[in-house]
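**Student:** Features from Swiss-Prot:
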MUTAGEN   Tyr362 to Cys  No interaction with fep1
MUTAGEN   Leu542 to Ser  No interaction with fep1
Amino acid sequence: MASVEDATKVQEMLDALKAEYNALAHHSFASKARGNDYESSMIQSQIQEIEAFRKTVDDMYEKQKSIRETYEKDINKLKRELEELGVEANTASYRNRGERSELAASNNQVTHIDQEHPSQTKSTSQPPSNHLPAFQQIPPIHQSAYPQNNVAEVLMPPIPPSVEASSGQNFNQGIASQNPAISTSNLPSTTPLYIPPVNYGANQVSQQPNPQLPGVSNYYNPSATSKPAVNVQPPRIPTKATPSAEPSMTASANAGSISQAGPDGEYQGREQIAPVSDTEAARKTTSQSWYVTYNPACKRVFNINLVHTLEHPSVVCCVKFSNNGKYLATGCNQAANVFDVQTGKKLFTLHEESPDPSRDLYVRTIAFSPDGKYLVTGTEDRQIKLWDLSTQKVRYVFSGHEQDIYSLDFSHNGRFIVSGSGDRTARLWDVETGQCILKLEIENGVTAIAISPNDQFIAVGSLDQIIRVWSVSGTLVERLEGHKESVYSIAFSPDSSILLSGSLDKTIKVWELQATRSVGLSAIKPEGICKATYTGHTDFVLSVAVSPDSRWGLSGSKDRSMQFWDLQTGQSYLTCQGHKNSVISVCFSPDGRQFASGSGDLRARIWSIDPASP
C-alpha cells in the first residue's frame, strides 16, 4: 500500500515538473519572438529615418545647385565689369546661411586699397560655392551617420596639435631668403580655408573652396565668423621710386613689399613699394575654370596653359609622369589610373582589392619604374604593390609596414623602392626579390620620402619638422632643421645637390645638401644649410617638385593654388588657381614642358609650359 502511494506521489511530482517546464519553454519562445519583432521594428525604423535624412540632404543639394547657378551668372558679370575697369578683385566666397564664411585671397591677386580715394571703392561679394551632399551611403554600424573625414585626409598623416592650434591664425604672405636682394609681397592676412567633411564611400564630394586640414582622422573642427563683402578699389597710380642698388620683387600683382632676409633666410623687415597698374592684361591669364597671375617684377619666360582635365570618382591623392613623359599615373580610392598624356585618354585602371569593398582604400602615393614597365603603389592597407603594366597584374606585394604608406619613390637605377609610413620607419626594398634590405627608424611618423637621382641618398621628412638624409647603406649623414611644423613633401634637384621641402608652416625651403659635395661628416653643419625660405602660400604646403633643369620649384597648397618659384633668384614667378579644392600633389614631366596636379576636387590636370613670346 505504501509503495503505491509513493509511486502516485512521484508521478504527481513528475507531472508538475513537466507542466512547469512546458510553461517555461513557452514563455522563452514567446520572449524570443517578441525580441525578434522588436529588433526588426527598430532596424526598420532606423532605415526609414536614414532614408528620410538622405532625401532631405538631396533636396538641399538641388536647391543649393540652383542657387549656385544663379549666383555664378552674377559673379561672372561682376568680374567682367571689374576687368573692364582694370581692377583685380579679391574673391569672396560665402557659404549657405548658418555656415562659416571664408575669404579666399590669392597672393598674386590682392588689390591695393587706396585710402586717398575712398569714392573709387566698389563692394563685391560672391555667393556660396557648390555644396555637394556627402551622405551617399549608409555608414557602417560603428560609424556615425555624419562623416567626419575631410578631403585631404586621404593623403596625409595626423596633424600635430601645434598646427591645429595655429590653423585659425592669419598669415602674411611674402618670400624670405638669404639673398637680401630678394623682396617679397606684403599681403593682408587672410583666414585659412577649410573643406567640409567627406564620406569616402560617397560618389560625390563636397567641393567648397574651403579646404580642411589633411589627416587620417578628424582633427579639426574649424569655426570662423562671417566676413563682410570685400571692398575693391583700383590700384594706385605707380610713383617713381628712388633707384636702389638692390633689385626688388613683388610676388603680388598689385601690391608688394621689400623683405630683407637674415642669415637664416627669415624676415628681417618690410618696406612697402608702389604697385604697378598699367600692365594688368600682361600679368594675368584667365579662363573659365582657372587663372594665372604673373609676377610683374619677373621677366616673362614662359606661360602655362591647361591641356587636359582628368575627372575621377574620388579625391586624387597623387600624380606622377612616366620617365618617357608619355603617361601619367594617378591614385584615388581603390584604384590607380594610367592616362595618355597626349590625348588625355584613360588607358587602364589598376584596381586595389579590398577585403571589404564598401570601405575606402586610397592609393596615397605612386611611382613609375625608370623603364616604364612597372608601377608601384602605396595604400592604406599598409602594403606596397608592384604592378606589371604589360599584364596589369601585381608582381610583388611588399609587406612589413605596420601603418599606412604615405610616400614612396623608385630609385633611378630601377633596383630599389623606398617607402615611408606612419609606423615611424622608412624602408628600402629590393625590386627583384621583394625583400626589405634596410629599415630606418624615426621618432615620429614618416610623411615624405625621396631617393636622390644619383641613388646615393635617401631623404625623409617627418612629423617632427626635421628632414633626415641617409646614405643608402643606412648611415645618417645630415639633419635639416628649420621648419616650424611637419614636413609634408620633399624633392631632390636633378643633380642631387639641392633639396626642396614643403611644410605645414606654409613655407617652402631650399636646402643645400652638404653630403652630396663630399663634405666629411665632421664638417657638416648640424642643422643643415637653408639657402632660402619662400613664403607665399596662405595655407599648408602639401606638395613640391623641382623642374628637370633645376631652375624652377613648384608647390601645391591647401589654399587651392600652385606657385612657381625661381630657384636662382628666389622670386615667385606666378600663381595658378586651377582647382576648387586643396592641391594635394604636383609633378613635372621629364622634359619640363608640362606639369600635373591632383586635387581634392576629384580632378587631375595636365598643364603645358610654353615659351613666352619675345
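All positions are counted from 1 along the displayed chain.
The backbone N, Cα and C atoms fix where each Cβ goes, and this holds for glycine too.
Every residue here is the original one, so none of the noted swaps is modelled.
Help me understand the surroundings of these features in the structure.
**Tutor:** DSSP gives Tyr362 (mutagenesis position) a strand state.
The Cβ neighbour count for Leu542 (mutagenesis position), using a 10 Å radius and every protein chain shown, is 29.
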**Student:** Whole-number Å only: compute the distance from the Cα of Leu542 (mutagenesis position) to the Cα of Tyr362 (mutagenesis position).
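**Tutor:** One finds 17 Å between the Cα atoms of these residues.
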**Student:** Specify the count of other C-beta atoms within 10 Å of the C-beta of Tyr362 (mutagenesis position).
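**Tutor:** A count of 25.
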